[in-house]
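Scroll down for the structure; my scribbles are underneath it.
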Amino acid sequence: MNSQKASKMTGSLKKNDLYIFDLSEQLLNSLKLMSFDSTLREVEVEKTSDNDRNKESGDLQIARKKVTSNVMRCSVCQMSFDSRNEQKAHYQTDYHLMNVKRNLRGLDILSVEEFDALISKEHGIKSEDENSGGEQTSSDHEESEEASDRDPDLQTNNYMETIIENDLQKLGFQKDESDAISHINTQSPYIYFKSKYLQKNEVLAIYKSLFNKRSLSNPNEALTFWNSQENPMAISALFMVGGGHFAGAIVSHQRLNVKGNAHKKDETLIEQAVNFLEHKTFHRYTTRRKQGGSQSAMDNAKGKANSAGSALRRYNESALKTDIQGVLKDWEPYLSKCDNIFIRARNVSDKKIFTDNTVLNKGDERIKSFPFTTNRPTVLELKKAWCELSYLKILPKPEPLAVKETVQKLEVSNKKDEFKEKQEPLLEEIQTEEIISLLKKGRAPLLISFLKKNKLDGNFRLKPESKYSLTPTMLHYASQQGMKQMALILLSNIKCDPTIKNRLGRTAWDLNRNDDVRHAFQIARYNLGESFTNWDETHIGQPLSREQVDEINEKKKAIENEKAEKLIKLELEAAKEKQRFAKDAERGPGKKLTNIPSIQQQNLNSLTDEQRRRLMREQRARAAEERMKKKY
């Protein structure tokens, strides 16, 4: 414990005083845990849990004594019997089972007349629902028959459960809401504390994710342990991964001494005090520019592409996973001692990188997520995240919710249920739901069978019109949703009318969003022929055969591959150039050699002036002789 802080504690708190692993004794002793009810009103909690547990155990013992009584009477249904056989038969009835379930849930016991009336009412509602939804598929009907054959009492049990749940919703809602009193019930990621060093309308907040299941029940005890001498070497792990970027660190709970450090532009003194025992960052090219998302996600969504860029991204994804797991293996001695392991991963595949190894287990309670948003994984971002986690925050005291919201919540839900019961769905709306479901699943044979069975044509108007005003027909809906295969089948096989327009005057062709759907319309036009309809009114482009569409797609793919290859070449050249510059910078400019005279020049310099003149005359004479020989 920092004794200097304890002696200098004043009424105003500074950011540096709020580090949860280095709190002053005065501040630590002043923290008072706050508890709230369901309306976010502060409640003073009294320690009566032991008395309540003793009372509950006594009630259980009394209940057991009643059950094991030799009197021929049902203590649940409040009925007496003349013989033991009658009593045994009663225990096997649905009436007794209903009252047992209601008794366990704290509801009133029903009489025989009330039970018969409720069951009859529920049977009536069920039969009406079945009649209104009569357009049931044959497979669903067979499944329901098989279920009833397997368990003849299943339907009655479902009725009883429905009745009990309705009664619980009506009678137990307000009680459940008012009884939810806890320091965890803050409707936020924080736990709140009061302190005499704060203003009346202020509280100190700490993230719940810093606690495990045991310490969360007693946060004051956990804070005391964190600040004691028993916990001097505590560490935590921080990992972030996303977009091909990775950053990881092992952080000590003991801060560095930054007294006298200079202020940096991108890093505060508090961030400079973060003590990273180990840290590692690296990046690999795994996401396509301006597209986002990993290559594996794109493969799952649109199929596996065969371009050079996609192959490079797949390789880098695998390499990134190997690199991260290598870091985890190297840091295994640290990870085994960590109190917390915070991981930020954008998707399930990134999260599996950390758990698909022998270092970390998926069920490890130390593994947690950051309870706030983070930026690109870097060392500086890890420091910011640790500062956000490890410092108490001075926040305004939570405002209680309006009482009317809680009181009227059940009334509003009941009114909505009543409105839904009164507003019975039309047959056309039920048929529309089935058609939309088959379209989404791509079940063309079942869709054709459904239309024939219900005597519907391909131009069936989807209901309600307010919901499907922009997509009034199946063809409009398939075009807007990008269902290329279903659009082709609707035109070629079901013979939907492509000239129908929505309320904005747009045909199904006008709603398409990609080339695949456009090509499906053009293939259908080619298959149906020009005599099928007035194609000018449909706005569909020129007819194309499947071979022509395949040729267009191949050209498009070749252009994309060429662009990707050029991009990769440019990146490789840039990397080589960068590497060459780095080597040149490392080697330095070097020393230039002075001009060295030739051997002939060295020989001339060694002669005297007379010898040099004589040599020059001889050379000129030889040259003249050579010229004369060539001339004659």
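Glycine too: its Cβ is placed from the backbone N, Cα and C atoms.
Keep in mind the model shows the original residues, not the substituted ones.
The active site annotation in Swiss-Prot covers GLN295.
Across the domain 'VLRF1' (232-392), the prediction's mean pLDDT works out to 86. Annotation comment: Swiss-Prot describes 232-392 as domain 'VLRF1'.
Here Swiss-Prot describes HIS279 to Ala as a published mutagenesis experiment; the accompanying note says: Does not affect ability to release incompletely synthesized polypeptides from 60S ribosomal subunit. Taken residue by residue with DSSP, HIS279 (mutagenesis position) is part of a strand. For HIS279 (mutagenesis position), the same-chain residues lying six or more positions away in sequence with a CB closer than 8 A to its CB are ALA247, GLY248, ALA249, ILE250, VAL379, LEU382.
Under its mutagenesis entries, Swiss-Prot includes HIS283 to Ala with the note: Does not affect ability to release incompletely synthesized polypeptides from 60S ribosomal subunit. In this view, HIS283 (mutagenesis position) is surrounded by 15 other Cβ atoms within 10 Å of its Cβ, with every protein chain counted.
One mutagenesis experiment catalogued in Swiss-Prot, ARG284 to Ala, is accompanied by this note: Does not affect ability to release incompletely synthesized polypeptides from 60S ribosomal subunit. Around ARG284 (mutagenesis position), the C-beta neighbours below 8 angstroms that are at least 6 residues distant in the chain are GLY244, ASN316, GLU317, ALA319, LEU320, ASP323.
Under the three-state DSSP scheme, TYR285 (mutagenesis position) falls in the coil class. Here Swiss-Prot notes a mutagenesis experiment, TYR285 to Ala, with the remark: Reduced ability to release incompletely synthesized polypeptides from 60S ribosomal subunit.
Quoting Swiss-Prot on the mutagenesis of ARG288 to Ala: Abolished ability to release incompletely synthesized polypeptides from 60S ribosomal subunit.
According to Swiss-Prot, the mutagenesis experiment GLY292 to Ala carries the annotation: Abolished ability to release incompletely synthesized polypeptides from 60S ribosomal subunit.
The local packing around TYR285 (mutagenesis position), expressed as other Cβ atoms within 10 Å of its Cβ over all shown chains, amounts to 17.
The number of other Cβ atoms within 10 Å of the Cβ belonging to ARG288 (mutagenesis position), over all protein chains shown, comes to 17.
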